[in-house]
Each structure stands twice: as structure tokens, then as C-alpha cells.
Amino acid sequence: MAAEPVEDNCINFVAMKFIDNTLYFIAEDDENLESDYFGKLESKLSVIRNLNDQVLFIDQGNRPLFEDMTDSDCRDNAPRTIFIISMYKDSQPRGMAVTISVKCEKISTLSCENKIISFKEMNPPDNIKDTKSDIIFFQRSVPGHDNKMQFESSSYEGYFLACEKERDLFKLILKKEDELGDRSIMFTVQNED
């Protein structure tokens, strides 16, 4: 049985141009080219825990903190413990692009603007016309750790969501990965729906 030929998936360039020391290629036919962006796909309701099994929740001050909770406490404190993880199509293969939101009175979306973790009062947008965003994180499984996830910032490469103890609180922060197997940047994500 003969193999079927595969249609070439190539771009014919007809010209080149230098603009500000950058070489640009001009395509003969660019109608099938896709611009860089994130496009919203679907959302899931999830509980996020650190490796000490503490549940991520939003306190009255809208701060993301981790706390010991039983499953019934977790249910009793919903919606502050249930996060909306919205998945996005990414024009570049870097992991599953996601936003993390919570709906208390209003929807707030996790941001790492200026490397500071906070919730912004906003719905996750349907499209983000860029390759980086302070609200997009790349959710990836951790090699060698069954069902453990990590979330890398799309704005700050090499920076991950992490759990850090500060006085008596366990806070969600953005942290540069400092060592292989850093457990502070690993989480479990339990889908509720």
C-alpha cells in the first residue's frame, strides 16, 4: 500500500525588508497565517491545593491565601475556594494557557502585573491579541510527579505561582524557579465539574 502524499504546509516569501534592524519576510499569500494571540476555549471549576494539602481561597481582602480546610469547610466556603480555570488556545506551543478567576460578588481574575500577585476585578477576555499577558499562566504537569501542576507566567518567563509562608499566613506569590524539584511551585488541581 502506497503512502499518501502530504500537502506542503509552507509559506512562499516574495520580499524581505529591514525595519529597525529587524528582518521581515513578506508572504506571497498571508490569508492563512495566524496572528499571535490567546483565544478562550472552555472553563472548569477547580479547587487548588499546595503540596501541604492547604486549599487556596480568597480572603475578605481579596488576597489569595492557603489554609487547612476539610472538604466540608471547602464546600461551605465556596465560592471563595472554587476557582474558574479558563483554558485558551495559544498560537505558540508552551503548555496549556489558562486564566484563574473567582466569582464572589463579582468576577476577579488573577494577575501577576509587575510580578505582584493580585486579583483584578474583571472577566477573563475571550481573546488576548498578544503572546504575553499578566493574566495568562501556562499550566503544565510536573515531570515525575503524578497529578501535580505548575503555573508559569506568560509575562515573566521562568516565574511560577508559588506558596510562601509569611508570618502566620501562607500566600500565593510569583517566584522565580530556583531549583529543580522546587515543591513550593507545585499544586494539585481538583476539577469540581
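Glycine too: its Cβ is placed from the backbone N, Cα and C atoms.
In this structure, Lys40 (mutagenesis position) is part of a beta strand by DSSP. Taking the Cβ of Lys40 (mutagenesis position) as centre and 10 Å as the limit, one finds 16 other Cβ atoms among all the protein chains shown. Quoted from Swiss-Prot, the note attached to the mutagenesis of Lys40 to Ala states: Reduces binding to IL18R1 and the ability to induce IFNG production.
While the structure shown retains the original residue, Swiss-Prot records the mutagenesis experiment Met69 to Ala with this note: Impairs binding to IL18R1 and the ability to induce IFNG production. Under a cutoff of 8 A between CB atoms, and with a sequence separation of 6+ in the same chain, the neighbours of Met69 (mutagenesis position) are Gln54, Val55, Phe57, Asn77, Thr81.
Recorded in Swiss-Prot as a mutagenesis result, Asp134 to Ala carries the remark: Reduces binding of the preformed binary complex of IL18 and IL18R1 to IL18RAP resulting in impaired IFNG production. In sequence order, Ser111, Cys112, Glu113, Ser153, Ser155 are the residues of the chain that are 6 or more apart from Asp134 (mutagenesis position) and have a CB within less than 8 Å of its CB.
According to its DSSP assignment, Gly144 (mutagenesis position) is coil. With a 10 A radius on its CB, Gly144 (mutagenesis position) counts 8 other CB atoms from all the protein chains. Record note (Swiss-Prot) on the mutagenesis of Gly144 to Ala: Abolishes binding of the preformed binary complex of IL18 and IL18R1 to IL18RAP.
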